[in-house]
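Report on the following structure.
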Amino acid sequence: MGWIPCPCWGTNDDENAGEVADRDPVLLVSGIGGSILHSKKKNSKSEIRVWVRIFLANLAFKQSLWSLYNPKTGYTEPLDDNIEVLVPDDDHGLYAIDILDPSWFVKLCHLTEVYHFHDMIEMLVGCGYKKGTTLFGYGYDFRQSNRIDLLILGLKKKLETAYKRSGGRKVTIISHSMGGLMVSCFMYLHPEAFSKYVNKWITIATPFQGAPGCINDSILTGVQFVEGLESFFFVSRWTMHQLLVECPSIYEMMANPDFKWKKQPEIRVWRKKSENDVDTSVELESFGLIESIDLFNDALKNNELSYGGNKIALPFNFAILDWAAKTREILNKAQLPDGVSFYNIYGVSLNTPFDVCYGTETSPIDDLSEICQTMPEYTYVDGDGTVPAESAAAAQFKAVASVGVSGSHRGLLRDERVFELIQQWLGVEPKKAKRKHLRTHKVVDSG
C-alpha cells in the first residue's frame, strides 16, 4: 500500500487568541480505540491514517500498528523500525477524537460507530465553549500503558495549555472509558500538577475495576470494534487480537484481583478428557482470576503472526503482566486531591460480558490453543455492553454525583441524558435555550 499524505481537517490556528475566557475550560480525554492514529516512515513528512479507517483497514493496520512490547522501555513498538505512530493534534487536539474516520464515505453514510466525541463537541460549542480557548481534546497512542511517560507528560502539557489559554482558569476533565484510568495514573504520579490545573473531573464508562469479560476474550480471541455490515470493511477480529496481545493498556484493564466482586469473574472451558485412546469424557473447567493466567499462557503458547516474510511468536506476555500489576497498584492507591470535584457516569441496562465460556458439551476443546479460534459464550451482568456497572460505579474517589445512565459504552458519548448531566455539572446550557429563556423573561418583565 502506498504512503498517501493524510490531510487533517481542522487547524490549531489562533483565531481565538487574545479572547478572555468566560468559563473554565474543558479537556476531553478519549479511551482505548478513541483516538485517530497516523503512521509515517521516519525521515518522511507523508502520513497515513491507520486508525480508524474503513477502507484498506486490515492492510494499514497490519503494516503499521502490529507491535512488540519492549520490556526495557515499557513501550510497545512497531514491528518495522522505520515506522512512527503519531496522534494528530489539529483543532487543539479535538480532531483526533471527533470523527475517527473523517473520510467522505463515513460522513456521507453517517456511520455513528466512529462518531466518537463529535456530538459532545458540538453540544459544548453550542453551550458557548470555544475551541482553543475553553475547549480542548487529548488523543493518544492507546496501545501504550496508561502510566507511560509519553501519555502522562502529553496529558500534563495539554492541561497546561488549556489553563494558560483560558487565562489561568482551572480545567474540567471529561474522560471516557480507559481515559479515566490514565487520568487516575496522572493524578497519582503528578498530584501537584493535578491540583494546580484541575477543578472538576467527569468520568464516563470508566472500567475502574476492569472489564473482565471483554478483556479476557480480547486476549484470547480479539475484538470486533465495528459490528454489522461495516465490519466487512474493517479490521478483522483476529488482526486486532494480534495487536492486543502486545498492548500494556489491555492488560491494565484485566479484572482487579483486589476488588471485592459480588461474584469473581471466571473463564470456563468445556474440555475433552482422554484417559486412554478409547475412553473420553467431557468436563467443564473453571478458571478464576489467578488460574486464568495459566490458561492464557497455555492457550497462546503457539500464537504467532507473519510479518515481512517472518514468523513472530506472540505468546501471553508475562513482562506486560508484571508492568500491568504495578499499574494496578497505582490505580488502587490514587487519591483525589482536596478541592477537586469528581462526577461519575456509568452505563446500565445492557447485557455486559462477565464470565466467558469456550467450547460446548457436544463440541469440547481438546488442546487449549484451540480456544483462540473459538467464538465465546458469555454470562452477562448489568452494564454498558462492555464495562460492568459494578466496575464502572466502583471508583474509590468520593463523588459529588454518581449516576447510572441507560446506554452503550460508546453510545454514552452522544446520549442526551449524559449531555444534560454534563451541562448541569458545568453550569451551562445551550445558547438557543438561553436566548429563549431571556426572551420569555423580558415578556414577563414588560407585563
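Yeah, the Cβs are placed from backbone N, Cα and C, and that goes for glycine too.
Nope, none of those substitutions made it into this model, it's the original residues.
Per Swiss-Prot, these features apply:
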ACT_SITE  Ser177  active site, acyl-ester intermediate
ACT_SITE  Asp384  active site, charge relay system
ACT_SITE  His409  active site, charge relay system
MUTAGEN   Ser177 to Ala  Loss of activity
MUTAGEN   Tyr346 to Phe  Decreased activity
MUTAGEN   Thr352 to Ala  Decreased activity
MUTAGEN   Asp384 to Ala  Loss of activity
MUTAGEN   His409 to Leu  Loss of activity
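This view paints the features noted in Swiss-Prot onto the structure.
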residue	record	CB count, 10 Å
Ser177	mutagenesis position	29
Tyr346	mutagenesis position	27
Thr352	mutagenesis position	27
Asp384	mutagenesis position	29
His409	mutagenesis position	23
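With respect to their backbone Cα atoms, Thr352 (mutagenesis position) and Asp384 (mutagenesis position) stand 6 Å from each other.
The separation of His409 (mutagenesis position) from Ser177 (mutagenesis position), Cα to Cα, is 8 Å. In the three-state DSSP scheme, Asp384 (mutagenesis position) falls into the strand class. The DSSP secondary structure for His409 (mutagenesis position) is coil. Across the structure, Tyr346 (mutagenesis position) and Asp384 (mutagenesis position) are spaced 7 Å apart at their Cα atoms. In three-state terms derived from DSSP, Ser177 (mutagenesis position) belongs to neither a helical nor a strand segment and is classed as coil.
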